[in-house]
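Copied over from Swiss-Prot, here are the features:
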- E35, E66, H69: Mn(2+) 1 binding site (BINDING)
- D57, D61, N218, S220, G222: Ca(2+) binding site (BINDING)
- E66, E148, H181: Mn(2+) 2 binding site (BINDING)
- Y42 to F: Loss of activity (MUTAGEN)
Amino acid sequence: MFKHTRKLQYNAKPDRSDPIMARRLQESLGGQWGETTGMMSYLSQGWASTGAEKYKDLLLDTGTEEMAHVEMISTMIGYLLEDAPFGPEDLKRDPSLATTMAGMDPEHSLVHGLNASLNNPNGAAWNAGYVTSSGNLVADMRFNVVRESEARLQVSRLYSMTEDEGVRDMLKFLLARETQHQLQFMKAQEELEEKYGIIVPGDMKEIEHSEFSHVLMNFSDGDGSKAFEGQVAKDGEKFTYQENPEAMGGIPHIKPGDPRLHNHQG
């Protein structure tokens, strides 16, 4: 069950409207690593979790907080679009608005009535393919660290793209929360790795072709990666290096398709 409160988690009001910054913020809302991806990933992982209650609760806590971040960014975008120009009358009144109108996301006015959308800045819709919920919490926690890292990186870049103190205030809060989320997911990952092992999944090592499991194969014309040779991996084994990987699989010969498929291949 979710219960909404009308108060935002943190301030989300700019000093002035800025439709171009509104477009940029769409990446943190509807982009691959944005808050919608975090919200849906963590909630899905939490709902799928049947193990230790602390991990389930951690995921649901954080997924629900991401809802608040979606709300904050959507609100900020709405404020940034207040009084934004969108028609020829605006341009006639003030020709200097041409640059602003050229930099705006046309979908903000055309599709969403000068409101936020679940798209990235170029209008590509957010999609569920960005979400990870594998049922394996070691893998999922690793994804979560990456998601928070990418999100924080993008927020850092957005911070440098504006001098609006209201926008920056919200971004400072998001930076801090993404610090917390990185750290908590790293801690959960470490605990789960101690229990299940470093490699995901940890119960297949007995059947894999282990002679290939710690070989760094040189598939480029550089040799810089040879520096890893002899170093100890996190599982305690040493890396070896293969200068010239060999083709061991032979030449495939697949029979032609059924004539009804019309695969005319010469």
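For all residues, glycine too, the Cβ spot is worked out from N, Cα and C.
Those substitutions? Not in this structure, it's all original residues.
Feature annotations (Swiss-Prot) mapped to structure.
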residue: E35; record: Mn(2+) 1 binding site; DSSP class: helix
residue: Y42; record: mutagenesis position; DSSP class: helix
residue: D61; record: Ca(2+) binding site; DSSP class: helix
residue: E66; record: Mn(2+) 1 binding site; DSSP class: helix
residue: E148; record: Mn(2+) 2 binding site; DSSP class: helix
residue: H181; record: Mn(2+) 2 binding site; DSSP class: helix
residue: N218; record: Ca(2+) binding site; DSSP class: coil
Handout entry: When distances run from the Cα of G222 (Ca(2+) binding site) to each of the recorded positions Y42, E66, H69, H181, the nearest one
Key = H181
Practice task
Determine the Cβ neighbour count for H181 (Mn(2+) 2 binding site): the number of other Cβ atoms within 10 Å of its Cβ.
Solution key: 23
Completion exercise
Sequence-ordered, the binding-site residues among D61, E148, H181, N218 whose CA is within 10 A of the CA of E35 (Mn(2+) 1 binding site) come to E148
Practice task
Spatially speaking, which of the recorded positions Y42, D57, E148 is closest to E66 (Mn(2+) 1 binding site)? Use C-alpha to C-alpha, please.
Solution key: Y42
Fill in the blank from the handout: Comparing the Cα of S220 (Ca(2+) binding site) with the Cα atoms of the recorded positions Y42, H69, E148, H181, the shortest distance belongs to E148
Exercise for the section: Sorry to bug you, but what's the C-alpha spacing from H181 (Mn(2+) 2 binding site) to Y42 (mutagenesis position), rounded to the closest Å? Expected result: 11
Problem - Alpha-carbon distance [H181 (Mn(2+) 2 binding site); H69 (Mn(2+) 1 binding site)] in Å - result: 13
Practice task
Compute the C-alpha separation of D61 (Ca(2+) binding site) from H181 (Mn(2+) 2 binding site), stating it in Å without decimals.
Solution key: 11
